[in-house]
Each structure stands twice: as C-alpha cells, then as structure tokens.
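J.: If you scroll down you'll find the structure; I have some questions about it.
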Amino acid sequence: MIFKSLKIFPFYQIYGFRFLKGMIFKKKIHLSKLNKNHDLIHIHSLTLKSIVGKNSWAQRLLQPVVLTLSMGINASLSGNMDDLSYSIDYATVYKEVFKLVENSKFENLLDLSDKISKVVLGDKCKGNWVKVIAETPKGHLLAETGLQIIRRKDGIREIDDQFFIKNLSLYTIIGINPEERVNKQNIIIDLILFKSSINLECKDDFIINTYNIEKLLKEIVKHVEESTFKTIEALALSIARISCISHNIEKIIVKVKKSCALAFAESAGVEIVRSRSCFSSNNYIKSENSIDNEAVYISLGSNLGNRIKFILDAIEKMSIKGIKVLKTSMLYESKPMYFKDQPAFYNAVCKVQTSLHPEQLLFELQLIEKELGRVKVIDKGPRCIDLDIVFYGRKIINSESLIIPHPRVLERSFVLKPLLDISGDLVHPVTGLSIASYFEKIVDHDIKPVLPFLYKNKSIDFSFRSYKAPTYIMAILNLTPDSFFDGGIHSYDSVLIDVEKFINAGATIIDIGGQSTRPGSYIIPLEEEIFRVIPAIKYLQKTYPDILISIDTFRSEVAEQAVKAGASLVNDISGGRYDPKMFNTVARLKVPICIMHMRGNFLNMDNLTDYGTDIIEQITIELEKLLNSAEKSGIPRWNIILDPGLGFSKTLHQNIELLRRFNELKSKNCFNGLPWLLGPSRKRFTGFITGDNMPKDRIWGTVAAVVASISGGCDIIRVHDVYEMYKISKMSDAIWKEIY
C-alpha cells in the first residue's frame, strides 16, 4: 500500500517526504522548496474595519482596511488526494483574521500586518509561509497607502518589507513645451519603499522597523507642487533623492505618469529604482526646495546721488542680514525705461545664498531700501536704490505682496544681461526657455557696461553690441630709477608737467608705479616704494582732482595707502599672487583692480614659458583661477579688469600669437563681459621684430601692437608715448569700431 502510494505520488520522493498514518509526516516540507512551487491559497481584497494609526484627518478612528493574504501550500498533496486536510482552510484564516482586526487597535500597518502573519502562521491556521498586503484606502487625503510583508514560520525573512503609496495625484509645472511651462498639469505618482525585515527580538518591532509615511508624503507633495522640472526623469530622481536622504529610505521605486502627455494613451511615464547608496555624501545634491541650496538672484539699481555707493552699501547690508553674495554681474548704465524724465540708472544682478524664505527676503530687502533712504514718490520714478528678487531657485510665487519670477524680467535688458554674466545657461523657471534666448529677442539693448570709480563718483564705459566706446589710454608714470624703459627720468619736480602733457594728449588714466617690473629687477623695500609713489599721488590728486589715478603695485599695503591718497584703481601685475592680502584689501577698499597674467617672479619668469599645445587655453585656465579667487574674496565682477600679460613669462612667438589670437581669449565664456587692458608699449618683443634695441626707439613696433590690440577688442591701452598712441587709437577706433 505504501509502495503504491509512493508510485502514485512521486512528489513525496522528490521532496523527501515519508507517509505515515493519516495526515502525519515525520519529515516536514522544506519551505524554500515549497516556495519554488509557487502554490498559494489567496484571500483577495478582504475589507475590514479597524483603528490603524491615524486616518486621513489625523484621528485615531475606525477606517477601512483592505487585506490580501497569500499562503504557501503544496497543492499536489491536497489536489491529488482531493483532501482539505493537506491544505489551509481559508475559512479558518478568515475567521481568525476577522476576529483579530475588528477587535484590536494597531499602531500602524506594519503592526497590523505583523500580527496577522502570526495568526496565519499559528496553530489554528497552520500556515508555514504568508504574504500580507494591507491597504488603507482612506489613510491619506491624496493617495492610497499600504504595506506588503512576507513571513515564515521558521522566522527566516526572505525579502524586504515593502511600503507603497499609490495614485498620488498632484498638479505641477512639468514639460518642455511653452504651454507646459505656464500651466500646471496632472501627474500620478506611485512609490514602493523597501525596508529590511530584520527579525528584532523586541515587542515593539513594528515601531522600530517602519517608515514615517505621513511625514514623507507631506514633503513629497510640497516638493512636487513647487517644482518646475522639464522632464519627469528629473522629477522622479528628485523624489528618490528626498526619500533616501531626508527620510532614510533604504531603497525606492518611483513611478511618475503624465496623464495628458499623449492624446491616445492613458498616460506616459517613467519608473526608476534607487537605493540610498546612490546618493552618497560624494554625489549628494540637496533637494531643490532646500532653502540654503537655492540660487537666488537679486537685481540692484540706482539713479540718484553716488549710484555705485548706494549699490555697494546695499550689498554690504545684505551680508549683515544673512544674505550671502556669491557672485556679481558686470555693472551697466541704462536709460530710464518707463518714466523717461529721470537720470540714467546703474544696474547689476547678484547671486546670493540665504536661509530666508521669499517673503522674509522681500521684507529684508525693503528694509535695506528704507535704511538707505529710498522714498517712493513716483511709480517707477527716481530712486537711490532698488532691490528686486528676480528668481528664487525654481520657485513660482504669485501672491499679493510678491511675484516670483519677477514679472517684468523678460523685457529688461538691464536685468537679462547681468543674469547672463553670472550664469550663461540660466533658464526661466516658468517657461523653461533660456535667458539668452529672451535677451536675443530684444532689438534695442539700450545699456552699456561701465567701470565705476566710487570715490570719484564717475565711470568709464565699454563697447557693447551696437554701442561703441573709445579705447582708453592709460599713461605710464614710473617713479623708478631702475625702470626698464627710461632709466627713471621722472622726478617729483617733473611729475606735474608730465601728467599735464598726458592729459592734454588724451590720457584717461595715469598709472603710477614705484617698483620696476623688468625681468631681473630687484624688489625694493616697502618703505621705499611708499616713499616714491604716495607723495606723487597726493600731489596729483590735489592738482587734478578729477583725473583717474592707478597705482601699479603688487603690495596690498601700498595699494591701501595709494587709494587713501587718491588712487582710483589698483594695477597688480602678479594678479594677487605675490601678496595674499591683495584681493581682500581691494574688496574692502571697493576700487577696481587690473589682474594680469604672469608666471614666477622677476628673476625666473623668462624660464616659465611652457604652455603646452595651446597658449590661449593655458592662459585661460590660469587667469580664470585668479578671477575666481578675486570674486571669492568679495571683489565685484564689475570692478575687475583683465590683462593677458604681454612680455611676461612669454617668448617672442608666444607674444605675437597672443596678440593675433587675443579676441579668442577675450571671447571665452568665463571672461564674459569683462574689460581688458593690454600693455605692449616698448616691450622687448616689439624691438626684436623692428630691430630697435633701445626701449625709446620701439615706438613703431608698439604702434603695430596697439593696432592689433584694438582690432582684437582691447578696452584700455597702457602706453608710454601717449600723444602718438592716442592718435593711433583714434584711427584704429574709426576702422574697427566705426567711431569718427
């Protein structure tokens, strides 16, 4: 009989079962092998009522609970013998689960599911393996929430517990089409959250081993409704990032569907799987709704009094109020746009970081305006200072007191161009189109970039698009007995005469230096440099109070004393490398600085001329580092002039190539909008080409270099022979800029 049974039921032999009397087995079914058969008893969508945590109104009241139970069996036993004794009686399971659920209170879905699994695996139900899916369709106002767990009688945990959020229906700005950048559209989000189902020896295992779904949902809803992503991939990834980083989710599946994406499809969407390790500290990017991480752009304007002083004072006050300025644009002068009968404006934009929320930021900016004396008499009329929030990250706000993005930004060149100075690839949060595209659509750009001189309350402007500015002449006044060009023929007695000649000949700036910079020259003591230049600057300031004086020095202490004596500009041939205090000093003094490219020092610069395969690319890299360092030190971008360093750390061929390709260097994105100074005057390479050994005789080589500089887009020329070079620049401006 037993032999017959074994023959009829070879399944027993396969699984190593031994049949005894009745329904008793000496050897139990191996659970892992049982699961491979996928034989299951189901109870689908059993709706009961119970208190499971809080309902959608945050109350501990009865709410519907939908249960689906799957219990592992060996269907071959009960099927072949047609005997329920070999299976699980789902009626018994139903009764026991019903009794448990409707007569108990549960902390959360995990507590409920865990206790149901213990009932199914208990002596009455005789289960060995169970999958419990528990849902609370009324658990949240916007979505259905639920949980799936798998438990075994032997206590082994096979897979992670899975919390799920289904059919979270929200409205947000999403897409790349123009209409999608204006109108919010419906999206459906499904989430599956994985949690390691560790069998903790603790009564409150269900409390320790769960997620705060309510808190997670609240943040996701806020995040999605405030977001303005162009792709659902970006939105899905941001949801995964927030979940894993902010809520400690171990692993997540995010599904995002756009219900209106395709005319003849129910939806189009994306599904991603991410774990917490995907967002490690090395590649973690904060959520876009993290206030401290959002890029905030503030526009600044003034058209009364000392305009640049008001703008600089506003920036200083912002830093005091916790509004950290990260980057500034160039400064532009613009004609009044709305109320025409008023003075021209200075305009700029700064990128800031702040923990203030938009409404708080607006309050602080308005307070700064009040502190600086702004009184509004006429709408869009004259004002000493005007501060506006242009963008606040991706936020879109439309309240009675604040509209973000600024409603008139797209019609204002004096805001669009400064934005591009800071970030060339910036896009409008609502339309998704680039700021550059809007700027190009404006036909009449009635703005011009300016270099302001705070203590003179004046500025010089530069060419921009259709507006053409003349090339400015910086006259060299070296008060050095070891000067490489003239042996130091200038004395204090002749300073006034020489400066008067320079001014009459067309010079705009007088560059005074007390330290020779020729290769091989020695560095004089600090006291000696101060003795040479400070009295001369004071004398010139007294005699010619309106002349712009530049101090040619690489020492911060000399620069500070020179500015206090009357200098308006610092010209540092080392680009801030020789004195680590230089950039901070210039930032504090609030004056422009000319940053020159060079390598090494006066003794070894001629040996440091290896620029690899492309001198322009290498100079760009090295000069950009100096530029970034200056800006990080607090020097506004509008107070920076660049100099490629002709004759410094460059061979004859490299100097010629630099002149020939100067426009290529100037056009680099990292130097966008910055003015350039070139100093080819009487340099050794000009004399080598023309055969003039004596510096005084190198005028013809200098002439050609000046013409080349202007043709390449140079803004300021630093020269010795002012009269001749001014004439040359006038003719060059007529040819290259059509100024005549």
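A Cβ is built for glycine as well, from the same backbone N, Cα and C atoms used for every other residue.
What Swiss-Prot shows for this protein is this:
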- ASP39 to Glu: Abolishes DHNA activity (MUTAGEN)
- GLY53 to Ala: Reduces DHNA activity 11-fold (MUTAGEN)
- GLN63 to Asn: Reduces DHNA activity 16-fold (MUTAGEN)
- ASP161 to Glu: No effect (MUTAGEN)
- GLY175 to Ala: Abolishes DHNA activity (MUTAGEN)
- GLN185 to Asn: Reduces DHNA activity 24-fold (MUTAGEN)
- 471-730: domain 'Pterin-binding' (DOMAIN)
- ASN478: Mg(2+) binding site (BINDING)
- THR517, ASP552, ASN571, ASP643, LYS683, ARG718, VAL719, HIS720: (7,8-dihydropterin-6-yl)methyl diphosphate binding site (BINDING)
J.: If you draw a 10 Å sphere on the Cβ of the residue listed as 'Mg(2+) binding site', how many other Cβ atoms land inside?
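T.: 25, counting other Cβ atoms within 10 Å of the residue listed as 'Mg(2+) binding site'.
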J.: Taking only the binding-site residues ASN478, ASP643, LYS683, VAL719, HIS720, which one has a CA atom nearest to the CA atom of GLY53 (mutagenesis position)?
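T.: Going through ASN478, ASP643, LYS683, VAL719, HIS720 one by one, the closest to GLY53 (mutagenesis position) is ASP643.
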J.: Can you give the largest Cα to Cα distance in Å, as a whole number, for the residues THR517, ASP552, ASN571, ASP643, LYS683, ARG718, VAL719, HIS720 that bind (7,8-dihydropterin-6-yl)methyl diphosphate in the record?
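T.: Among the residues the record ties to (7,8-dihydropterin-6-yl)methyl diphosphate, max Cα distance equals 18 Å.
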J.: Near GLN185 (mutagenesis position) in space, meaning Cα within 10 angstroms, which of the recorded positions do we find among GLN63, GLY175, ASN478, ARG718, VAL719, HIS720?
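T.: Those close enough are GLY175.
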J.: For VAL719 ((7,8-dihydropterin-6-yl)methyl diphosphate binding site), list the number of other Cβ atoms lying within 10 Å of its Cβ atom.
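T.: Taking every protein chain into account, the count is 29.
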J.: So if I draw a 10 Å sphere around the Cβ of ASP643 ((7,8-dihydropterin-6-yl)methyl diphosphate binding site), how many other Cβ atoms end up inside it?
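T.: I get 23 for this one.
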J.: Nearest to ASP643 ((7,8-dihydropterin-6-yl)methyl diphosphate binding site) by Cα distance: which of the recorded positions GLN63, ASP161, GLY175, ASN478 is it?
T.: ASN478
J.: Considering only the binding-site residues ASN478, ASP552, LYS683, which residue has the minimal Cα-Cα separation from GLY175 (mutagenesis position)?
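T.: For GLY175 (mutagenesis position), the closest Cα among ASN478, ASP552, LYS683 is found at ASP552.
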J.: Distance between ASP161 (mutagenesis position) and ASP39 (mutagenesis position) at the Cα atoms, whole Å?
T.: 21
J.: Measure from the Cα of ASP39 (mutagenesis position) to the Cα of every one of the recorded positions GLN63, ASN478, ASP552, ASN571, HIS720, then give the nearest.
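T.: Minimum Cα distance from ASP39 (mutagenesis position) across GLN63, ASN478, ASP552, ASN571, HIS720 lands on GLN63.
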J.: What's the most sparsely packed of the recorded positions GLN63, GLN185, THR517, ASN571, counting other C-beta atoms within 10 A?
T.: GLN185
J.: Cα-Cα separation of HIS720 ((7,8-dihydropterin-6-yl)methyl diphosphate binding site) and ASN478 (Mg(2+) binding site), in Å?
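T.: On Cα coordinates alone, these residues lie 10 Å apart.
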J.: Quick check for the class: what is the C-alpha distance, in angstrom and rounded, between THR517 ((7,8-dihydropterin-6-yl)methyl diphosphate binding site) and GLN63 (mutagenesis position)?
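T.: GLN63 (mutagenesis position) has its Cα 85 Å from the Cα of THR517 ((7,8-dihydropterin-6-yl)methyl diphosphate binding site).
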J.: Which ones in the same chain are close to ASP552 ((7,8-dihydropterin-6-yl)methyl diphosphate binding site), with CB under 8 Å and 6+ residues apart in sequence?
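T.: In sequence order, the residues whose Cβ lies under 8 Å from that of ASP552 ((7,8-dihydropterin-6-yl)methyl diphosphate binding site) (at least 6 apart) are ASN478, ASP511, ILE512, GLY513, GLY514, GLN515, THR517, ASN571, ILE573.
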J.: For HIS720 ((7,8-dihydropterin-6-yl)methyl diphosphate binding site), what is the secondary structure by DSSP, using just helix, strand and coil?
T.: coil
J.: Give the residue from the mutagenesis positions ASP39, ASP161 that has the most other Cβ atoms within 10 Å of its Cβ, counting over every protein chain displayed.
T.: ASP161
